[in-house]
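Features as listed in Swiss-Prot:
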BINDING   His98, His100, His164  Fe cation binding site
MUTAGEN   His164 to Ala  Abolishes catalytic activity
MUTAGEN   Asp176 to Ala  Strongly reduces catalytic activity
MUTAGEN   Tyr182 to Phe  Reduces catalytic activity
MUTAGEN   Cys190 to Ala  No effect on catalytic activity
Amino acid sequence: MPYFIQRLFNTCKSSLSPNGPVSEEALDKVRNVLEKIKPSDVGLEQEAQLVRNWPGPGNERNGNHHSLPAIKYLQLHECDSFSIGIFCMPPGSIIPLHNHPGMTVLSKLVYGSMHVKSYDWAEPDQSELDDPLQARPAKLVKDIDMTSPSPATTLYPTTGGNIHCFKAITHCAIFDILSPPYSSTHGRHCNYFRKSPMLDLPGEIEVMNGEVISNVTWLEEYQPPDNFVIWRVPYRGPVIRK
């Protein structure tokens, strides 16, 4: 039945704008609907069965393998206010560390297990640097394994772990709502990051408000490897009436 996904779409439409969520209360409405999602709500019943049949981590491919497991992306909707999509990830697949500039992101694990690592910039107001490739200090927000069903997560433009990466432990799917969505026109590019290899960077810094942040991680922008590919595939779940 299309009831769930239609209700979620309608809630997004009334709660999200080209500038992001219209209010925290509106964002809560979207989150409350998203919490109830099941694989059958988006046509992923068969994919979810793969988790039960998965033989275990012995067959997992290392993230440095020459041919990384293929990740699939199903786009349900995109407009100026928000985008809705699902990443289906096989065991061992990785979505590298990436950001969501000026965006609020709701994510929900639909099935399976994954490892999530996320950061926020130590000084978020320094987003416009003379050299965008120079290393910037970031603070760790999350470094955990997640298994469905687990609560939906919320990333804000400067808090909540806006820069994150995923590694699939089992077959898994992550449902994403971005508001506003990525847009080259509006300067919201998806940039990828890695830990800086420089050894002389400080592990502790004092930011502009006087706060001292220890265990700093320095991140630098980079191009992900050529074998990192996300395949766009058609969404075949219940139809959304727009």
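Here, residue 1 is simply the first one shown, and the rest follow in order.
Including glycine, each Cβ sits where the backbone N, Cα and C put it.
None of the listed substitutions appears in this model.
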Min neighbour Cβ count (10 Å) across recorded positions His98, His100, His164 flags His98
So Tyr182 (mutagenesis position), by the Cβ count within 10 Å over all chains shown, scores 14
Rounding to whole Å, the Cα atoms of Tyr182 (mutagenesis position) and Asp176 (mutagenesis position) are apart by 12
Going by C-beta under 8 A and a gap of 6 or more residues, the same-chain neighbours of Asp176 (mutagenesis position) are Ser83, Ile84, Gly85, Ile86, Phe87, Val105, Leu106, Ser107
Simplified to three states, DSSP reports Asp176 (mutagenesis position) as strand
For Fe cation, residues beyond His98, His100, His164 with C-beta within 8 angstroms of the site's Cβ centre include exactly Leu97, Asn99, Val105, Ser118, Leu155, Asn162, Ile163, Cys165, Cys190
Cβ proximity for Cys190 (mutagenesis position), under 8 A, sequence spacing 6+, ordered by residue number, returns His98, Asn99, His100, Tyr182
